[in-house]
Every structure is written in structure tokens, then in C-alpha cells.
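K.L.:
Under the heading active site, nucleophile, Swiss-Prot lists Cys102, citing experimental evidence as support. For Cys199, the entry in Swiss-Prot reads active site, cysteine persulfide intermediate. As annotated by Swiss-Prot, ATP binding site applies to Gly11, Met12, Ser13, Gly14, Gly15, Val16, Asp17, Ser18, Met37, Gly127. In Swiss-Prot, a mutagenesis experiment is listed as Met37 to Ala, annotated with the note Reduces activity by 60%. Quoted from Swiss-Prot for the published mutagenesis Lys107 to Met: Reduces activity by 75%. According to Swiss-Prot, the mutagenesis experiment Phe200 to Ala carries this note: Reduces activity by 60%. Among the mutagenesis experiments that Swiss-Prot reports, Arg311 to Ala is described with the note: Reduces activity by 75%.
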Amino acid sequence: MSETAKKVIVGMSGGVDSSVSAWLLQQQGYQVEGLFMKNWEEDDGEEYCTAAADLADAQAVCDKLGIELHTVNFAAEYWDNVFELFLAEYKAGRTPNPDILCNKEIKFKAFLEFAAEDLGADYIATGHYVRRADVDGKSRLLRGLDSNKDQSYFLYTLSHEQIAQSLFPVGELEKPQVRKIAEDLGLVTAKKKDSTGICFIGERKFREFLGRYLPAQPGKIITVDGDEIGEHQGLMYHTLGQRKGLGIGGTKEGTEEPWYVVDKDVENNILVVAQGHEHPRLMSVGLIAQQLHWVDREPFTGTMRCTVKTRYRQTDIPCTVKALDDDRIEVIFDEPVAAVTPGQSAVFYNGEVCLGGGIIEQRLPLPV
């Protein structure tokens with residue numbers, strides 16, 4: 001069977017990137033079908049970009065391209081493997097990244113297995129802005145060509161085996177090119193805005209949404225000097241480095257500089273703040289990470305020089321990584337970094353290649 005006659009199942013989200021991915025694969029001669037995943041049972045009404053509207057858009061695109069669209073419900077898997085962990089992390093005072101977990105457990109596990117076993121797929125494809133390259137018999141994950149849209153940060157948990165079974169057609173393009181293709185084809189998704197909500201849950205108001213599942217516990221806001229200057233509505237609504245939504249202005253003694261969250265005392269339900277986005281209490285010289293995933297699946301020992309991102313869209317930070325044991329590493333930055341947040345992911349790179357990453361267990365504060 002020739003490479004180009006192979007069957008690809010495209011994860012159709014109802015967005016422009018997956019729509020154009022399906023068309024690009026058709027142009028490359030693959031046998032293309034779509035799959036729409038429903039991963040959340042609750043419908044919050046028409047004001048949100050609901051699964052029903054997304055499904056209608058996905059169906060319209062598939063009709064236009066002349067391909068079959070399958071649907072599958074992964075709501076149970078999403079609840080058990082993504083959402084419960086997401087809530088547990090917030091409860092513990094950390095700030096998780098559900099999109100990374102969703103890619104790991106749903107898009108590149110449940111979807112990959114379903115496509116291969118139930119639909120006879122040779123490959124799956126998604127609209128992620130990443131690229132793959134085969135080096136020394138292993139598939140590597142590369143940054144997307146469009147540096148503004150690169151999504152490798154969200155896919156660091158993938159193994160080389162999963163990458164080998166996945167295609168990323170728009171990773172070779174820039175976003176404006178993708179929209180232009182969709183417009184030229186007359187696809188309904190051409191001008192649809194990019195989704196920014198929690199993976200699969202949509203554009204709900206975050207505080208309201210989280211409050212349904214975790215009871216909020218108001219508590220004190222104190223400065224780094226120990227002065228009480230306000231009340232927070234729940235630690236879970238705040239993350240390190242956050243400026244908005246604190247409800248405090250300048251103080252009589254302080255400057256007019258804005259306040260930032262510099263620490264969360266979970267045990268005592270206290271939010272600690274300081275003025276200025278470069279306050280020493282916000283800065284870290286490094287971090288400890290755990291729950292490590294390396295794309296090549298080789299255990300990491302010793303030390304290495306590379307770059308790291310501690311959040312999406314951050315400029316790469318040069319660093320030295322040292323193995324502490326099988327599942328923990330110490331990362332020392334070349335220069336102090338602001339707002340390193342436990343629960344988020346640290347993702348490592350060697351040039352264009354995403355090496356893997358782990359969950360930030362603790363930050364190493366700047367000695368004061």
C-alpha cells in the first residue's frame with residue numbers, strides 16, 4: 001500500500017486549523033475522514049461556543065470537503081483522567097494546565113486508540129502548530145513554523161511512538177496562510193476566532209465555573225511585610241504573578257505601583273502580594289520539576305544545557321538541568337525568572353526540538 005493511500009483520521013474541532021488540516025491531507029493524497037470528540041456533557045446555553053455549534057461547523061466543513069465525519073463521546077475519560085486531576089490541583093493551591101493533560105489523555109491516547117482500533121486509521125492528524133521529524137529511527141517533536149502559534153509546549157508529554165502515528169499539517173504554515181486557505185475554499189470556519197477557554201469546556205467565565213465544583217473560601221490578602229490590605233474570594237482564583245482581579249489599589253505607605261501575587265499560603269488561606277512586576281519575591285533562580293516526560297523515552301541522567309519555558313508564549317530561558325532521581329530534576333536558570341508557578345509545566349528545548357518536560361513542583365526563590 002503506498003504511503004499516500006493511507007487512512008488518516010483528523011480530529012475535527014469545528015475550528016479553522018483542523019478544517020485546513022483535513023484539506024491539506026486530501027491534497028497530499030491521503031484517505032481522509034474526520035472525528036468530532038464530545039468531551040463535556042454539560043451545555044451552559046447559547047452564549048457559549050457550545051459543542052453543538054462546533055459539531056455543526058465540523059460537519060459543514062466535512063460536507064464541503066466530501067469526507068465522512070464520525071463522532072465519539074469521551075466525556076467519561078475526560079472527567080476521570082483530566083477534570084478530576086485539574087480540580088485536585090486547584091484544591092492543593094497549584095495552577096494546573098488542563099490543555100496539556102487533555103492532549104496526553106484524550107487527543108493522543110483515547111482518540112489515537114479509537115481511530116486505530118475502531119476506524120482502522122494508519123495515522124491521526126490534529127490542527128496543532130507543531131512539526132515532526134524522524135531522526136535515528138525515532139520521531140521528534142519540533143516547534144511549529146509560526147513562532148507566534150507554536151504549540152509544542154502543550155504536547156511535551158507525547159512519546160516518539162505517538163508522534164510517529166500523528167500528522168500535523170498546519171505546523172508547516174503560518175496562521176495567516178491557514179486562514180487564507182480556508183477563505184479561498186469558502187469554509188465556514190475561515191473567520192472563526194481561536195478558542196481560548198479551558199480545553200473542551202469552552203469560553204465559560206472561569207470563576208463562576210470553578211466555583212461550581214470547588215467551594216470558595218475567602219481569606220486575607222497580606223503584603224510581604226505582613227500588613228493586611230484586603231480580602232481574596234478564594235486562593236484557587238489566583239496564580240503567581242497575577243495582577244488583575246485583586247481589588248486593591250496603592251496603600252498610604254506604598255507607591256502607586258500595581259500589586260502582584262507573589263505567594264499562596266494554602267495552609268492558612270492567605271494570599272501574599274507585593275508591588276512591582278520585578279519584586280524580588282516574584283523572582284526565581286530555578287525550579288524542581290517532577291512527573292517527567294521525555295519525548296525519546298530515554299531516562300535522563302547527569303546534567304544538560306538547554307532552554308526551558310515555564311509557561312506558554314514565554315521566551316526561551318537558557319538553563320542547566322540536573323537529574324535528582326528517576327522522576328525529579330533541578331533546573332537552574334542563567335538569569336532569574338518571574339512568576340514560576342507550581343502546577344504549571346516546564347518544557348525543555350534543544351533549538352527547534354522539544355525534548356520533553358515535567359510539572360513544576362517548587363520554585364527556587366531568589367535569595368533575599
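Glycine is no exception: its Cβ is also placed from the backbone N, Cα and C atoms.
Tell me about the surroundings of these features in the structure.
P.N.:
Reduced to three states, the DSSP call for Cys102 (active site, nucleophile) is helix.
Cβ neighbour count for Ser13 (ATP binding site) (all protein chains, 10 Å cutoff from its Cβ): 23. In the three-state DSSP scheme, Ser13 (ATP binding site) falls into the coil class.
DSSP assigns Met37 (mutagenesis position) to a strand in the three-state reduction.
In sequence order, Gly11, Met37, Thr126 make up the list of same-chain residues 6 or more apart from Lys107 (mutagenesis position) whose Cβ falls under 8 Å from its Cβ.
Its Cβ placed at the centre, Arg311 (mutagenesis position) has 19 other Cβ atoms within 10 Å.
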K.L.:
Please work out the number of neighbouring Cβ atoms within 10 Å of the Cβ of Met37 (mutagenesis position), leaving out its own Cβ.
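P.N.:
That number is 26.
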K.L.:
Give the maximum pairwise CA distance in Å, whole number, for the residues Gly11, Met12, Ser13, Gly14, Gly15, Val16, Asp17, Ser18, Met37, Gly127 listed as binding ATP.
P.N.:
16
K.L.:
Across all protein chains in the structure, which of the binding-site residues Gly11, Gly15 has the highest Cβ count within 10 Å?
P.N.:
Gly11
K.L.:
Using Cα coordinates, what distance in whole Å links Gly15 (ATP binding site) and Cys102 (active site, nucleophile)?
P.N.:
17
